[in-house]
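These notes concern the structure reproduced below.
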Amino acid sequence: MEASAGLVAGSYRRNELVRIRHESDGGTKPLKNMNGQICQICGDDVGLAETGDVFVACNECAFPVCRPCYEYERKDGTQCCPQCKTRFRRHRGSPRVEGDEDEDDVDDIENEFNYAQGANKARHQRHGEEFSSSSRHESQPIPLLTHGHTVSGEIRTPDTQSVRTTSGPLGPSDRNAISSPYIDPRQPVPVRIVDPSKDLNSYGLGNVDWKERVEGWKLKQEKNMLQMTGKYHEGKGGEIEGTGSNGEELQMADDTRLPMSRVVPIPSSRLTPYRVVIILRLIILCFFLQYRTTHPVKNAYPLWLTSVICEIWFAFSWLLDQFPKWYPINRETYLDRLAIRYDRDGEPSQLVPVDVFVSTVDPLKEPPLVTANTVLSILSVDYPVDKVACYVSDDGSAMLTFESLSETAEFAKKWVPFCKKFNIEPRAPEFYFAQKIDYLKDKIQPSFVKERRAMKREYEEFKVRINALVAKAQKIPEEGWTMQDGTPWPGNNTRDHPGMIQVFLGHSGGLDTDGNELPRLIYVSREKRPGFQHHKKAGAMNALIRVSAVLTNGAYLLNVDCDHYFNNSKAIKEAMCFMMDPAIGKKCCYVQFPQRFDGIDLHDRYANRNIVFFDINMKGLDGIQGPVYVGTGCCFNRQALYGYDPVLTEEDLEPNIIVKSCCGSRKKGKSSKKYNYEKRRGINRSDSNAPLFNMEDIDEGFEGYDDERSILMSQRSVEKRFGQSPVFIAATFMEQGGIPPTTNPATLLKEAIHVISCGYEDKTEWGKEIGWIYGSVTEDILTGFKMHARGWISIYCNPPRPAFKGSAPINLSDRLNQVLRWALGSIEILLSRHCPIWYGYHGRLRLLERIAYINTIVYPITSIPLIAYCILPAFCLITDRFIIPEISNYASIWFILLFISIAVTGILELRWSGVSIEDWWRNEQFWVIGGTSAHLFAVFQGLLKVLAGIDTNFTVTSKATDEDGDFAELYIFKWTALLIPPTTVLLVNLIGIVAGVSYAVNSGYQSWGPLFGKLFFALWVIAHLYPFLKGLLGRQNRTPTIVIVWSVLLASIFSLLWVRINPFVDANPNANNFNGKGGVF
């Protein structure tokens, strides 16, 4: 689809397709005048025939083709004219090929069987073709979907190498065979479809295509020379020294065999003591719990029982959290090796195409300027422009988002060349110009200061235009929005509108100021109709998967939130170091990057950075089966999202040692399991040099398959799995990306609108086994879990320069609402069929990975014992009772050892992870704040939603900034019921401290000893809630009065009732009220 095609809107169900042009759209562009003297395949001169006239390859239409291209097409191509599809006739001097008719006027015995020159030339071409197309995927060639045609038209194949055949002298087929298997004799001879009215260079076919084959042949010859040199070094020939150019090439050949990444284990000097302390802590914890359960407090039995139940649950929760961190690792990548292998200077890039997804809903809560910065950082990434496509999903169908993207596309034509010329970081202009650093460091170009000043002025003008659009959007017209040409905006009704697609940049979408092409930028708003379930973000992401497969079909997908910009322009290459690695790429479902944030206060009061999770938990999971998917900053293997199983080796099929020890050996069933995986992945592991099917076969029942493949490839089963879109189904089998070569460009618009229609997913496996999985507001956990259950692994990539940065809700109310959403999703999964406690035991999910997922979904339940344990100190102080009886010196040892083991475990964890003690303490504090508020609400809301069907809506976290100060929003306390429970806990403990001290003062000196243990217990709770208390007292004029009123009222009523109705009052006045001293854990 051309970038100048305008906005395309339509509905498949209503059989509507409308094209809306902008005022800036011009008329029909004049076609390039072809004078017939230039070959339209390679770009060279056509040359002369033996008679001295201009060489004419096709006698029917005289389409300009030079003699070398004519010979190549006859020998190894389609043997047909690209324009009229007529079979080339043999000219005098050309060798005879199969199918030539006897023609008296051109037969010459001298050249009829002279294959030497022509075959040698064709062989050289095939050498280059085979090398260029299979150098990246030597272990598994690329499957051809049809007959290997190269198509022209509106959508160009992002990876032209991904659809070429590999037949030839060094390929898998016969020396003289034509690479077109599975040809139906009833069908016409396959041809290369070319539009004669357009310049072939615009389709990536002509000059570049021919030169790539020639350069590939040269590289193949150099590779053969290196192999011969290696034989001499092995003693099979004379002494040849690797000096000069040969030595450099030999070194390069060695570099191509080196891994592009490696695992960096944590030093044993740090990890071994950590593991020893964990085991000791487990032993101590067992003795501690044994003592607590066997020594009740008789005169405070309810308090003791409550505390013991809480402590047992805390111990269980600690085990779930601790053991997945048993084998943490680090990783490092080698971008130079990636460049040597796939992206050499002066050669066509062999990097695979990548589609980047950006999701947004409400432009008033997710400011268009933030989204624009994210898009600009994507368009200027350090990656081949023809291999990157950016898709922006507007799930709110807002015209403001559409207009801001239009402005962003125009500004990108200036911003992208500036970034690449001066190699600046980050490439989001808002954050680049806001940096308080020496921006002249490492800059040597004299024009940098002048151009930077001009670019900053351009960006400020761009911001003014965006702000004007935002101001205009504040007041919605009664008749709805209209576009520049007066056409009503199709998305005026956000709940009832057609699907919309607009290509802003890309092929034929305009060049940047330096005359270079830009990555494709595509706006997508899926169709929405009343009565259809849209599944929120998960549904929008699945729509992007389908529409991207139809238009560009990148082999890998990278999704980011609209507020997460590329902080590292090489982030995609960092992911490709794993995805394109021959050893692990075929079994890696995604590469997860950590989340890093801007705009957070120095002390990170509410633990927005999540440092402990990303630098400790995620590294621990990376050593097992990989990190969990966190919803953004993740690069996916498209095949994994399609529900396929990974390509497993013998080693992968061996049971995990922990599973083997816990569940017994599975060697008996290994062969059958392997066969099952071979069978299920057969479509991707078969001979990829043979086309999988003709496009016509999709509508004819997929005829012509062998028995094994027909199990998966029947028309009914494929449509039930992927939906009824032949173009999309064809794209799903292009394992290395790219558009199927026989796809008709004229059908792409219709298919793109079709696959984002509201009813496309009906009676398919979308959201169940394919794509983002439905069933929870935290679709990221379910999606990653399903992939891991199939046997895929994931990778945690933490480069020195953070790959992505985003904005976090520094306001406590918004932060708690965000945590509430995450916890609510966990409860939904816990009560669903996808619960990791019982789901996926027949898959390849490893035991520790399963434990990590169980911990991910059960952690909100910890809020119930946590809030009970936080109120216990107040009960003890008010009633003058305690949860621990008088203990002996022997029993006190277990209390002391437990506290020491907890402290040492934390210290050693910080030692190997590099996390600061302040970050660790902030994480502990917010664990209590979130546990006594958001997690508690999530448990009850989740039960209501799943069991009673009462849905609770969540709001998008606001990314807008406050202009009153850098962290002015930090002190805002918006009204939310989530603030009541922690405020009540604070007040109850403060009242308990006052009551306990008053009782000690009135009772004399002997009561101060037991008081210290209770005060320590209460102060420990208050210390964890200190950030919350500081926020309440920070700016009292901004604290909601209703929060204070409700909290004080609940705390006072509860305290007074407890004093009035004391369940621990003994009827015997001579009873001993002394409860002794002790710990509080």
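From the backbone N, Cα and C atoms, a Cβ is placed for every residue, glycine too.
DSSP assigns Cys61 (Zn(2+) 2 binding site) to coil in the three-state reduction, placing it in neither a helix nor a strand. Taken from Swiss-Prot, the feature Zn(2+) 2 binding site covers Cys58, Cys61, Cys81, Cys84.
Residues or ranges marked as UDP-alpha-D-glucose binding site by Swiss-Prot: Ser359, Lys365, Glu366, Asp395, Lys536. Around Lys536 (UDP-alpha-D-glucose binding site), a 10 Å sphere centred on its CB holds 15 further CB atoms from the protein chains shown.
Residues or ranges marked as active site by Swiss-Prot on the basis of sequence analysis: Asp395 (among others). Taken residue by residue with DSSP, Asp395 (UDP-alpha-D-glucose binding site) is part of neither helix nor strand, so it is coil.
Take the CB of Asp561 (Mn(2+) binding site) and look out to 10 A: across all protein chains shown you find 24 other CB atoms. Annotation source Swiss-Prot lists Mn(2+) binding site at Lys537, Asp561, citing similarity to another entry.
Quoted from Swiss-Prot, the note on mutagenesis experiment Gly631 to Ser is: In rsw1-2; abnormal embryos, very short and stout plants, reduced crystalline cellulose deposition in cell walls, and restricted intercellular spaces due to increased cell junction thickness. Sequence-distant contacts (6 or more apart, same chain, Cβ under 8 Å) of Gly631 (mutagenesis position) comprise Asp561, Thr778, Glu779, Asp780. Under DSSP, Gly631 (mutagenesis position) is assigned to coil, being neither helix nor strand in the three-state scheme.
Counted within 10 Å of its Cβ, the other Cβ atoms near Glu779 (mutagenesis position) come to 25, all protein chains included. Glu779 (mutagenesis position) falls within a helical segment according to DSSP. What Swiss-Prot says about the mutagenesis result for Glu779 to Lys is this: In rsw1-45; abnormal embryos, short and stout plants, and reduced crystalline cellulose deposition in cell walls.
Per Swiss-Prot, mutagenesis Asp780 to Asn is noted as: In rsw1-20; abnormal embryos, short and stout plants, reduced crystalline cellulose deposition in cell walls, and restricted intercellular spaces due to increased cell junction thickness. The 10 Å shell around the Cβ of Asp780 (mutagenesis position) contains 24 further Cβ atoms across the protein chains shown.
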Asp561 (Mn(2+) binding site) - helix vs strand vs coil (DSSP): strand
Spatial neighbour of Lys537 (Mn(2+) binding site) that is closest, considering only the binding-site residues Cys58, Cys81, Lys365, Glu366, Asp395 and their CA atoms: Asp395
Whole-number Å value for how far Cys84 (Zn(2+) 2 binding site) lies from Glu366 (UDP-alpha-D-glucose binding site) (Cα to Cα): 52
CB contacts for Cys84 (Zn(2+) 2 binding site) [other CB atoms within 10 A, all chains]: 13
Between Cys84 (Zn(2+) 2 binding site) and Lys536 (UDP-alpha-D-glucose binding site): CA-CA distance (Å): 49
Same chain, 6+ residues apart, C-beta under 8 Å of the C-beta of Cys81 (Zn(2+) 2 binding site), given in sequence order: Ala57, Cys58, Glu60, Cys61, Phe63, Val65, Arg87, Phe88
Beyond the site residues Cys58, Cys61, Cys81, Cys84: chain residues whose C-beta lies within 8 Å of the centroid, for Zn(2+) 2: Ala57, Asn59, Glu60, Ala62, Phe63, Pro82, Gln83, Lys85, Thr86
Rounded inter-Cα distance in Å - Ser359 (UDP-alpha-D-glucose binding site), Cys84 (Zn(2+) 2 binding site): 44
